[in-house]
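Trainee: One structure follows; several queries about it will come next.
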Amino acid sequence: MQFITVALTLIALASASPIATNVEKPSELEARQLNSVRNDLISGNAAACPSVILIFARASGEVGNMGLSAGTNVASALEREFRNDIWVQGVGDPYDAALSPNFLPAGTTQGAIDEAKRMFTLANTKCPNAAVVAGGYSQGTAVMFNAVSEMPAAVQDQIKGVVLFGYTKNLQNRGRIPDFPTEKTEVYCNASDAVCFGTLFLLPAHFLYTTESSIAAPNWLIRQIRAA
């Protein structure tokens, strides 16, 4: 019965935008930030590597490879700070952000985890001197924690910070990413967001990370990058 209740809750809310975005009227530079698909790392030239690379995994039901909520909020703030000196990359196929993988033991599919790992590896091989930061929202947090925890030390060292919104394995992982420094991890979990406390019940609080993804999280990532 609990599974059915959770499944129905997920289905009912899947079509809703996970977070209402709150961005300024886009300038010429910021226009690209509103795109739900970002492949700067994949398409970028190694001879023109930026100082910063953001890798993000969207929530279940979100479009593109970035979504149009937490991912674009974080990207917009970082691009305002670093202007043309940052690449933004979403985690795409085979991560399709479907609902059912939330019920898997890892909280997502192995294919999704492997694709995120491929992005971190690509950043390390293509732009080894860039500061890499990452983030995930809802199911995207499961994609990120699994990928980051499985990366070799050299790749983990390049990752300066990871932000997680509505962390679906927050309780199970005790508010951290296993085998990754706690000082490089920042978890944003609203007090009434049930997914942060060992369930998959979606309450309104799960969709209320606009301020965190627009201000608190990018500011923390900027500090992490500057301190590296």
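Using N, Cα and C of the backbone, Cβ positions are placed for all residues, glycine too.
Modelled residues match the original; the substitutions are not represented.
Annotations for this protein, taken from Swiss-Prot, read as follows:
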ACT_SITE  SER138  active site, nucleophile
ACT_SITE  ASP193  active site
ACT_SITE  HIS206  active site, proton donor/acceptor
VARIANT   ALA77 to Arg  In strain: 4091-5-8
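Mind mapping these onto the model and telling me what they sit next to?
Mentor: Taking all protein chains in view, 33 other C-beta atoms sit within 10 angstroms of the C-beta of SER138 (active site, nucleophile). When secondary structure is read from DSSP and collapsed to three states, SER138 (active site, nucleophile) falls in the coil class.
There are 25 other Cβ atoms within 10 Å of the Cβ belonging to ASP193 (active site).
DSSP assigns HIS206 (active site, proton donor/acceptor) to a helix.
In the three-state DSSP reading, ALA77 (variant position) counts as helix.
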Trainee: Within 10 Å of the Cβ of HIS206 (active site, proton donor/acceptor), how many other Cβ atoms are there?
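Mentor: A count of 25.
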